[in-house]
Amino acid sequence: MPLFDLKSPYPPAGDQPQAIEALTKSLKNNNHYQTLVGVTGSGKTYTMANIIAQTNKPALIMSHNKTLCAQLYSEFKAFFPHNRVEYFISHFDYYQPESYIPRRDLFIEKDSSINDDLERLRLSATTSLLGYDDVIVIASVSANYGLGNPEEYLKVMEKIKVGEKRAYKSFLLKLVEMGYSRNEVVFDRGSFRATGECVDIFPAYNDAEFIRIEFFGDEIERIAVFDALEKNEIKRLDSVMLYAASQFAVGSERLNLAIKSIEDELALRLKFFKEQDKMLEYNRLKQRTEHDLEMISATGVCKGIENYARHFTGKAPNETPFCLFDYLGIFEREFLVIVDESHVSLPQFGGMYAGDMSRKSVLVEYGFRLPSALDNRPLKFDEFIHKNCQFLFVSATPNKLELELSKKNVAEQIIRPTGLLDPKFEVRDSDKQVQDLFDEIKLVVARGERVLITTLTKKMAEELCKYYAEWGLKARYMHSEIDAIERNHIIRSLRLKEFDILIGINLLREGLDLPEVSLVAIMDADKEGFLRSETSLIQTMGRAARNANGKVLLYAKKITQSMQKAFEITSYRRAKQEEFNKIHNITPKTVTRALEEELKLRDDEIRIAKALKKDKMPKSEREKIIKELDKKMRECTKNLDFEEAMRLRDEIAQLRTL
């Protein structure tokens with residue numbers, strides 16, 4: 001029986017049918033690795049969706065940054081509205097890991113800020129994987145970091161049935177063991193409240209509904225689901241599955257084993273420091289670890305509990321830690337891993353382990369942590385790439401690694417469903433690049449189209465932006481210090497024609513889906529290096545491939561080897577696309593992609609609240625607006641529009657102070 005229900009108004013077109021068929025066949029033949037080489041705008045995401053639907057396996061889609069993850073999440077939610085599409089990225093808004101600098105004798109405490117919504121989405125992903133098969137998880141590099149033991153997580157979950165016998169007090173204790181906290185005042189995610197014989201539980205993985213369990217003596221009489229905002233009953237249930245409030249939750253038996261294991265390791269390490277006559281490290285480790293043990297014994301958690309993860313999961317020293325892959329592969333289930341933009345993602349995954357190990361080794365050496373802290377780590381690259389699953393690498397410019405691993409299992413997707421061609425390109429002398437480009441920009445802007453310019457330095461981007469602004473052009477620049485939310489805002493503003501020219505350094509390559517852009521300019525294209533490599537040039541040139549007037553200008557004094565290879569590949573693709581269009585009588589058309597409604601207009605609720613004199617508003621009216629804003633805020637959070645959600649949250653807070 002099919003697991004996935006793929007919805008799309010269009011059938012596969014261009015090169016999509018043959019790519020879907022070839023890669024699905026390869027996967028069904030149990031090949032471990034395969035690669036999709038797909039040009040920009042060829043519909044790689046739709047091809048991925050079709051492959052998932054046809055292979056009928058849970059899937060993990062990994063990307064190298066949060067912006068692309070959010071984009072993929074939105075697209076797959078639309079493709080699979082009736083399936084469980086989940087989102088799993090880092091839950092930290094801010095993260096400063098603990099570290100020690102010996103030469104300065106400086107210990108830096110861990111400092112972090114957890115995003116409650118991202119934490120909920122992570123929990124939703126793991127609970128879906130443990131309860132269902134029709135799951136697609138969109139994940140960042142976070143998928144490679146350690147999690148709790150999924151089998152222990154299953155032991156902690158509870159199935160609650162109407163009519164079953166349960167002692168009321170022991171049920172409350174079980175909720176605490178599952179990581180829920182009792183709070184009669186602030187009732188939100190991961191908490192419960194008990195009044196009389198009624199227990200309300202707010203699941204940690206759901207912010208829209210809470211569960212009410214009604215007892216009659218020691219028997220469960222009624223189970224109901226309530227809307228968290230309206231507080232009205234949605235439905236009654238005969239039974240409900242309740243999952244733990246944390247991925248690291250363990251039962252009391254495992255907790256006691258972990259405490260004993262930590263104590264044993266501490267004794268061995270203290271003996272080592274004593275024999276080495278390192279009494280400073282001895283006392284430091286003894287004090288810190290014994291304090292943590294007291295907290296774990298009393299509450300089940302402590303600050304930095306992740307450093308003891310190996311003891312809680314039951315793993316041996318140096319053994320591969322549990323991670324999201326183990327939740328996908330629970331019950332020996334087969335699953336598919338798709339690595340999007342693999343030419344960037346795989347090198348990023350490969351560099352994670354070394355940096356983490358370097359920092360923690362110093363902490364262990366100087367007595368800040370037990371050696372087991374080294375086992376709370378991301379996967380090594382070999383562990384990742386040899387996971388017991390199937391891999392599909394997706395990129396317009398795959399590296400040698402992907403192609404070697406995939407051998408003959410490589411599919412090309414060069415023909416676009418829209419008939420669009422790879423852009424024309426032209427090399428011009430870099431001596432007068434600024435003025436020459438100025439003349440080209442005026443022509444593009446006059447047509448109502450946009451321009452992307454990539455430079456080698458932040459300073460040049462700033463100066464170029466300032467220069468063109470002085471000449472009356474609307475330009476902005478983007479650099480690495482701009483966060484993801486502001487980056488999205490800039491891209492949206494470009495599409496809305498609030499400005500016409502976007503200038504950047506390394507931010508214009510992957511994932512920019514901008515059909516309004518018809519001109520891409522690459523300054524100093526002959527300066528060999530990472531930013532002007534064959535891969536980077538092809539990716540950057542591809543940004544002009546979503547517009548029928550797409551054109552690339554490369555400013556240089558000479559043609560480098562990287563430029564020559566990029567030109568050969570682009571010319572090969574363009575020739576193949578032109579031939580296909582001629583045979584099938586296709587006229588290239590610019591991609592049309594609707595701007596999201598919320599980008600054009602502020603929410604009506606916000607405008608109303610701001611227009612009214614809130615301090616004179618009747619309380620009942622104010623409460624009504626708060627309720628509407630709160631509902632909208634939750635919808636924005638669910639759609640990963642955190643910027644709008646934060647704005648709504650602030651509006652609600654302001655109204656509540658009146």
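Any Cβ shown, glycine's included, is placed from N, Cα and C.
Modelled residues match the original; the substitutions are not represented.
Positions annotated as ATP binding site by Swiss-Prot, on the basis of sequence analysis: Gly38, Val39, Thr40, Gly41, Ser42, Gly43, Lys44, Thr45. Listed in sequence order, the residues of the same chain lying 6 or more apart from Gly43 (ATP binding site) and placing their CB within less than 8 Å of its CB are Pro12, Ala13, Gly14, Gln16, Gln413, Arg416, Pro417.
Among the features that Swiss-Prot reports, domain 'Helicase ATP-binding' is placed at 25-414.
Positions annotated as domain 'Helicase C-terminal' by Swiss-Prot: 433-607. In the predicted model, the domain 'Helicase C-terminal' (433-607) shows an average pLDDT of 85.
Annotated domain 'UVR' per Swiss-Prot: 623-658, in sequence order.
In sequence order, Ile52, Val135, Ile136, Val137, Phe335, Leu336, Val337, Ile338 are the residues of the chain that are 6 or more apart from Ala59 (variant position) and have a CB within less than 8 Å of its CB. In three-state terms derived from DSSP, Ala59 (variant position) belongs to an extended strand segment. Quoted from Swiss-Prot, the note on natural variant Ala59 to Thr is: In strain: 84-183.
Secondary structure from DSSP puts Lys231 (variant position) in coil. Long-range C-beta contacts of Lys231 (variant position), restricted to its own chain and to partners at least six residues apart, with a cutoff below 8 Å, are absent. Quoting Swiss-Prot on the natural variant Lys231 to Arg: In strain: 84-183.
What Swiss-Prot notes for the natural variant Ile259 to Val is this: In strain: 84-183. Counting only same-chain residues six or more apart in sequence, the Cβ atoms lying under 8 angstroms from the Cβ of Ile259 (variant position) belong to Leu293, Ile296, Ser297, His311. Ile259 (variant position) falls within a helical segment according to DSSP.
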Under 8 Å by Cβ from Thr45 (ATP binding site), counting only residues of that chain that are 6 or more apart: Leu72, Glu75, Phe76
DSSP-derived class (H/G/I helix, E/B strand, else coil) of Lys44 (ATP binding site): helix
Nonlocal neighbours by CB distance (under 8 Å) for Lys44 (ATP binding site), same chain, sequence gap 6 or more: Leu36, Gly38, Asp340, Val394, Gln413
ATP site, defined by Gly38, Val39, Thr40, Gly41, Ser42, Gly43, Lys44, Thr45: further same-chain residues with Cβ within 8 Å of the Cβ centre: Thr47, Ala396, Gln413, Arg416
